[in-house]
Structures are given as structure tokens and as C-alpha cells.
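I have placed the structure first, in the form of C-alpha cells, so that the comments after it can refer back to it.
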Amino acid sequence: MVEIILSHLIFDQAYFSKVWPYMDSEYFESGPAKNTFKLIKSHVNEYHSVPSINALNVALENSSFTETEYSGVKTLISKLADSPEDHSWLVKETEKYVQQRAMFNATSKIIEIQTNAELPPEKRNKKMPDVGAIPDIMRQALSISFDSYVGHDWMDDYEARWLSYMNKARKVPFKLRILNKITKGGAETGTLNVLMAGVNVGKSLGLCSLAADYLQLGHNVLYISMEMAEEVCAKRIDANMLDVSLDDIDDGHISYAEYKGKMEKWREKSTLGRLIVKQYPTGGADANTFRSLLNELKLKKNFVPTIIIVDYLGICKSCRIRVYSENSYTTVKAIAEELRALAVETETVLWTAAQVGKQAWDSSDVNMSDIAESAGLPATADFMLAVIETEELAAAEQQLIKQIKSRYGDKNKWNKFLMGVQKGNQKWVEIEQDSTPTEVNEVAGSQQIQAEQNRYQRNESTRAQLDALANELKF
């Protein structure tokens, strides 16, 4: 097969154009074949054209090969000939050959890495990659394909583009109308979407509410928890879907018969999606861990999600940064990029959450600079919503939602809006509000002013207490 490939690289222009972008010297065994390919590649790189047999012989004469290497290449070049072959068959067989060689090389590399890792630390080859590189090596080998698609042609593909505008194939709608309005029909597959909130404001509540809504719309949801137990997450979904409060479940106010009846009623609905909840230790899983989980779920449960929820990004680990770093910008940005890449690969909508900084915990407004983890997160995310809850909003069972970033539309339209919240049921609900965003902003503004006044009063009270304590400590 090697002689056939090298021959057609020289004599078949159509074949060369098709396979050359995927060819590499590492796919040939050391010896005449690899050396001949290197001569071809050197000529192509220098002259941007396919070499002739004469050009190869001249390059061979000018090479620094040993006598044995020279003899082997000379013999192989003399065997290269223009023999007719079916183009489709030849391309397909070449693809198989390259895939097999890539897998062989990857397996050999993995064995080297594993063997090196098993040695005592002082005897290890420090230049050898860590075992953490093994998944990337294998994934790269498995991804090799002679795919002829080279991108979207703005002029030639305008019809398909228009159809995609009309059918919104990449959009996954929300149950809540206001979210559909600001995203123009829903979040898109292959995107990273983030909820921002302070401690105990409702990051997990928002994610659970979204999960329950997506379920009712018929989508499969994978909920990955990095802190809460699987049963705790499922209990929140129970409270939402079964219309019972968390207290009712915890205090035994609902019997097993009632619980079973409600669950079976949902089972009868043919439009209901599936939910899988999986917990990992805090800081103990990364995007590669989630890839493995997705593969297992597909094989063992025939489960392929449309929505992936990671609760939450800041307590995941990076699959690229293995050494602890105090540079949170680099680490969080890496995790965000890896999760977004996972969403693109799996064609899913990925939701996660982020913590706001301490300075914004009691604030009635939040902006991009208030993200606690890293400024690298908004640089990567496609859509970010801040969840704001003042004392007044909490008393009214409402939360103020603010668009921080949006690639779905102009974030300044409906930049802020109110959402009803039922904490006992872990649910966001629509509330009646005016059809224009300005009215919502005015309502939000009055609540913000009141909240700032309350916070000022609390700060003054705290300062007075500290002054009194300081006076008592004087000698």
C-alpha cells in the first residue's frame, strides 16, 4: 500500500490534492518510505508543487542520507509508477491506512508514557508527557478523517444559511417566555451559558429550574453536580416537577403513595425527557471526565443529552492545567474553554454557574467585574445572566435578572427583568410585567435605591457597634 500511496502522490494530481493535507511522515515506518516522503514534502514546501521523478532523484543526490539510506530510497523511487486506480477506492484505502498508523503510533506513545510513569520519580524522563496527556493523544488519533468539508462559503451556501435562520435548528427554546425573548428563540447548541449569583442566592435553584423546564419540553438533561449529592439534586427536581415543597418532602408531609402517583403520572407523558444526575467530588472532575461519562451513558443507557448542566464551573478542574496555580484567570479560563469545547463536540447546550465576588453579595446591581473566579470566564462564555436578590426582592418572592453578556442579541434590550421565584419548589416562574424593557428598569431601579439605602443603614449600624467596642477596649 505504501508504494501505491507514494506513486499516486507523484502521478495523480486529484489524489494528491485530496489526501496531502492529512499526510505526515509519522505514518510511514522508518526506512526508505519515510525518507522518500520527506523528499516529497520538502519539495512541496519549497516549490508548492508536486515533484517529478527527476526532481526526486536530484533531491536524493543532494541529500545527507547515509549510503544505506540512499540506496533504499533510490530503489523505492525506481519502483514508483503511474498505474490507474479507482479514485474513490484509493482515497478510502489511504484513509484507512493513515487511521491505522495513527492508532499504532498513539498506542506506542501511550505505552511509553505509562512505562515512564511507573518508574521511580528520579528515573523518569522529565521530557515525557504525563499520563494526563493520554486521553488527548487517543482522541487525536481517533479524530483523523479525510473530511472534504472546508468551511461555510458565504456566497454558495446562502440558501442553506437562510433556511438555518428560519428553522432555528441550533436553538433550544426555554419554557419561560422572557428568556426566549432575550435570546431570540432559546440558547444555541455548542454554547457555554452561565448564571452568576452570590452565596445562597440561587445558582443551583436556577440550574434546577432550567433542568425541570427542559425535561418538560422533551429534552434529555445531564445534571453534573460538583458539590451536592445526587439525591439532593433529584429532590430539588422532585419539588419542582411534583409541585411539592422541599419542606413537605423533608418533614414527611407527602406519603409514598402520593409521591409514587405523581411520579407515575409523569412517566405516562410521552413528551417528557430523561434526566441523569451524576455527582463528582469537588475539584475532582474535568471535561475529559464528562466525555467519558457521556460515552458510558450512551453505551449503557442509550442516553444522549441535549442539555448538560455543570453545577458549577468554579469547582471543576482543568484537564490541561495539572499543576496548581494561584493564577485564577488562567485556570478558570481554561476550564471554561474546555467545557465550551465539550458543548461544541457534543452539540449540546451547556449551562453552568459562577460566584460573584464578596463585594457584590449585598449589591442591588452586578456587572462583569463582579465575577469572583476570573475575568477569563466572560471572555469565553456565550451568555451570562446575573441573579440579584435584595431583601425587598426576597420578601416579594422575586429576583432581578440582568444580562451581563449575550451573543444571542443586544444585551441592552431587556437588560434587566424580574422573575418570580418559588424557593420551596426550586422554580422560576413568569410574572406579569410591561411589554417594554424601560418599565422593568424603572421598577428595578426603585428597588435598587431602596436596597442601597438599607445597606447603608446596616453599614452605619455596624460601624456604631465597632466604635462602641473600641471604646470599651481603651485602657
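Glycine too: its Cβ is placed from the backbone N, Cα and C atoms.
Summarising the annotation, Swiss-Prot assigns ATP binding site to Ala197, Gly198, Val199, Asn200, Val201, Gly202, Lys203, Ser204. In the three-state DSSP scheme, Gly198 (ATP binding site) is classed as coil.
For 165-444, the entry in Swiss-Prot reads domain 'SF4 helicase', with the evidence type sequence analysis.
Within the same chain, residues at least six positions away from Leu192 (mutagenesis position) with a Cβ under 8 Å of its Cβ are Ala336, Leu339, Arg340, Ala343, Leu350, Thr352, Thr380, Ala381, Asp382, Phe383. Among the sequence features in Swiss-Prot, the mutagenesis site Leu192 to Gln is noted as follows: Partially suppresses phage growth inhibition by extra copies of bacterial AbpA-AbpB.
Listed in Swiss-Prot as a mutagenesis experiment, Asp213 to Tyr is described as follows: Partially suppresses phage growth inhibition by extra copies of bacterial AbpA-AbpB. According to DSSP, Asp213 (mutagenesis position) sits within a helical segment.
Reported as a whole number, the C-alpha separation between Asp213 (mutagenesis position) and Gly202 (ATP binding site) equals 16 Å. When the neighbouring Cβ atoms lying within 10 Å are counted for each of the binding-site residues (Ala197, Val201), the highest count belongs to Ala197. Excluding Ala197, Gly198, Val199, Asn200, Val201, Gly202, Lys203, Ser204, which define the ATP site, the same chain contributes Leu205, Gln355, Val387, Glu389 within 8 Å (Cβ to the Cβ centroid), listed in sequence order. Within the same chain, no residue at least six positions away from Asn200 (ATP binding site) has a Cβ under 8 Å of its Cβ. With a cut-off of 8 Å between CB atoms and residues at least 6 apart in sequence, the same chain places Met228, Cys233, Arg236, Asp311, Tyr312, Ala353 near Ser204 (ATP binding site), listed in sequence order. Mean per-residue pLDDT, taken over the domain 'SF4 helicase' (165-444), amounts to 86.
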